[in-house]
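Here the structure comes first, spelled out in structure tokens, and everything after it is commentary.
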Amino acid sequence: MHPITYYPVDTQRLVRSNAERIRHKPYAHYFNPDVAVPEEVFAALKAPLEPEQVLGTSSTELNRLLEPGYLEGETGYCGLPDGAGYTSSLVRFPGATPEMFRWWFWWHSFEPERYSLWHPWCHADIWRTDPETETAPNLTDEQRYVGSTHHINEYIGQDPLDIEITFIDPARWGFDADGFAAAGIGAHACGSVLMKGSHMRLATMVHLARITDDGFELRSRYWIADRAEPRHDPVAGIAQLTTVPGFSGERQAYEQLVHDQTEFNHLATFLPDIYQEFGPR
């Protein structure tokens, strides 16, 4: 593992604020600003993927993620001809289980301090409109986040983003969810990412946790500014994010790869332990 050594100035302020805010929380001992990524990731950051390595969003393409083995370009980024972007990311979680992943995806969302554990430098705030879901009886882990919207403030690179992520049943996008178990997929977190305020679609996000001999591996895909699908009326005159002057899908895809690799490799360092301490009894 190699440490991340570039921290934009605003994220330097944020990590200090996060460290102070979390001090009196019972899980404060999991706050660790030392973040690192595997050496092989750096090669993926030096040049974009080739067009033939980009996975599409049709049901046929998405279900290639259920096939045994790996696809070309499991970790990488690129811009697309229409100005959109694409990010793929593979992160391994030794000693962890899909049950831990499902628990984390609802547990972290009810306090910003929990959220900051995941990426101390870039995660600023999170809240939900359904706080009662945290303690509601007789819900599965999936039911505590699928169908819910997480309101998030974070940095992707040096850019602060106010976004909303609505988590969905992956079958809605054409995944053969009935085939997940046979493919070794034990958990998922798929969602639509919208810009807060304008409700312009920022990304389509897929996380699939596939069981391995020593834990699980997380295979992620982001299609950035892939289509116009506002949940509410968009800002007048703007139909899609790629039409915004100065928007670069390629740059956003690159920064998303750095962010994803950093946060999920960091989560892998403490997920088994925090689940053991704060997970279900």
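From the backbone N, Cα and C atoms, a Cβ is placed for every residue, glycine too.
If you look for the noted substitutions, you won't find them, since the model keeps the original residues.
Quantities reported herein were computed from a predicted structural model and do not represent experimental measurements.
The Cβ of Val206 (substrate binding site) has Leu62, Leu65, Pro170, Trp173, His188, Cys190, Ser220, Arg221, Tyr222 as same-chain neighbours under 8 Å, each 6 or more residues away in sequence. Marked as substrate binding site by Swiss-Prot on the basis of experimental evidence: Tyr115, Glu154, Met205, Val206, His207, Tyr222.
Residues or ranges marked as Zn(2+) binding site in Swiss-Prot: His123, Glu154, His259, Glu263. Taking the Cβ of His123 (mutagenesis position) as reference, residues of its chain lying under 8 Å away and at least six apart in sequence are, in sequence order, Asn18, Pro112, Tyr115, Ser116, Ile152, Glu154, Glu263.
His108 to Ala appears in Swiss-Prot as a published mutagenesis result, with the remark: Abolishes activity towards phloretin. Note on His108 (mutagenesis position): other Cβ atoms within 10 Å of its Cβ, all shown chains, come to 21.
Mutagenesis annotation in Swiss-Prot: Tyr115 to Ala, described as Abolishes activity towards phloretin; the structure shown retains the original residue. In three-state terms derived from DSSP, Tyr115 (mutagenesis position) belongs to a helical segment. Neighbours of Tyr115 (mutagenesis position), defined as other CB atoms within 10 A of its CB across all chains, total 21.
In Swiss-Prot, the entry for mutagenesis His123 to Ala states: 9-fold decrease in activity towards phloretin. The structure shown retains the original residue.
A sphere of 10 angstroms centred on the C-beta of His150 (mutagenesis position) encloses 22 other C-beta atoms. Among the sequence features in Swiss-Prot, the mutagenesis site His150 to Ala or Phe is noted as follows: Abolishes activity towards phloretin.
According to Swiss-Prot, the experimentally introduced change His207 to Ala is described as follows: 23-fold decrease in activity towards phloretin. Shown in sequence order, His188, Ala189, Cys190, Leu218, Arg219, Ser220 are the residues of the chain, 6+ apart in sequence, with a C-beta less than 8 angstroms from the C-beta of His207 (mutagenesis position).
In three-state terms derived from DSSP, Tyr222 (mutagenesis position) belongs to an extended strand segment. Where Swiss-Prot documents Tyr222 to Ala as a mutagenesis experiment, the accompanying text is: 17-fold decrease in activity towards phloretin.
One entry in Swiss-Prot concerns the mutagenesis experiment His259 to Ala. Its note says: 19-fold decrease in activity towards phloretin. In sequence order, His119, Cys122, Tyr155, Ile156, Gly157 are the residues near His259 (mutagenesis position), counting only same-chain partners six or more apart with C-beta under 8 A.
Neighbour density for Tyr222 (mutagenesis position): within 10 A of its CB lie 24 other CB atoms from the protein chains shown. In this entry, Tyr115, Glu154, Met205, Val206, His207, Tyr222 make up the residues listed for substrate, with the farthest two CA atoms of the set 20 Å from each other. The CA atom of Met205 (substrate binding site) is located 13 Å away from the CA atom of His150 (mutagenesis position).
Cα spacing between His108 (mutagenesis position) and His150 (mutagenesis position): 10 Å, rounded to the nearest whole number.
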